[in-house]
Amino acid sequence: MNSTDIIANVTKPFVENLTLGETAFYISCGIVGTVFNALVLWIALTYINTEDKPRQIIVINMTVADLLMCIVYMKTRPWLSHFNLWLCHPYYVIIWTCQMCSCLNLVWLNVDKLIYIQFPLHYYQIVNRKRLLWITAATWGGLYAMNIALVTFLKITRGSCLGVSLNPYVYLLSPIFYVVMILTSFSLSALIYCIAHNLTHMEERQRSKLFRRLFFLFSSTLWTFFTCLPYRLLYLFSIFCGETCQINNYYKTATNLFFRLLIVGIMINPVITIWTQRIYRLRLMRMFGRLRENSSTEVLMVSNRRASERPPEHTPLRCDM
């Protein structure tokens with residue numbers, strides 16, 4: 001990200017002396033992102049039964065990662081140069097881990113849907129809450145350990161957390177990870193779309209429900225692809241082209257522009273979750289009094305409902321995520 005631009009062993013933000021507009025951009029994105037991510041997280045933890053809907057654990061992980069980014073990075077970026085030096089290493093560990101975790105969980109979400117499409121009768125035998133909790137622990141723990149290892153090579157060179165040095169060959173793993181995860185998610189989504197589109201045994205009504213069920217996945221994957229991948233690719237290429245890219249004003253402007261888009265993308269992620277997933281949307285409408293008392297009771301009271309006692313073979317497809 002902006003705070004981790006490590007090229008030719010030197011990390012330097014795009015703009016060290018932020019203007020009023022840039023400060024307002026970071027703070028406003030941080031506040032809006034915090035509010036919406038906290039709202040999604042509250043709804044998920046309060047009203048969703050993860051025994052019945054284990055895939056929501058993945059959504060919760062993505063939301064937590066984005067929430068931490070909004071709080072730890074966006075709201076503090078204008079004052080990063082004033083941080084105590086002992087905060088620099090934990091700061092980079094947190095923001096790197098959160099970004100990687102968000103990308104990796106998008107891959108898990110695609111894998112989950114691929115299993116659902118390929119093995120619908122055995123989905124709940126393959127995917128369950130316990131397994132996803134183990135995957136969650138392994139994902140966060142593995143990425144945290146990897147970034148702890150990365151920051152051991154980090155050196156503060158300019159007296160603030162804005163000026164740090166890291167061997168580009170060591171840090172190369174990070175941008176490659178982002179690009180590979182995003183392309184993997186996009187490829188899996190394309191595969192899922194092709195499989196769903198070519199299902200011949202489904203009636204039109206069933207097919208429509210299936211695609212509504214997949215809408216959140218496709219929206220999240222495409223949004224990440226267009227808001228995150230351009231910056232990651234430009235950054236990865238800049239490591240190899242070195243001084244040529246650093247002195248090219250057009251390249252720097254494009255990189256700066258796509259970085260801003262990445263920040264906006266993180267802020268909008270929870271909005272996409274609310275917009276595309278029925279349970280979040282209905283609960284939010286209920287909170288603002290726009291839903292009648294007797295509407296969609298089953299969806300709004302998910303937490304009070306037992307997990308289905310029917311075997312997975314007889315569990316129908318649902319389109320409420």
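Glycine residues also receive a Cβ, built from the backbone N, Cα and C atoms like all the rest.
Features of the protein shown, as given by Swiss-Prot:
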MUTAGEN   S174 to G  In sa1040; Defecation defect
MUTAGEN   R232 to Q  In sa3; Defecation defect. Reduced fatty acid uptake into the cytoplasm of intestinal cells and reduced triglycerides in the intestine
Inter-residue C-alpha distance, R232 (mutagenesis position) and S174 (mutagenesis position) (nearest angstrom): 10
Number of other Cβ atoms within 10 Å of the Cβ of R232 (mutagenesis position) across all protein chains: 24
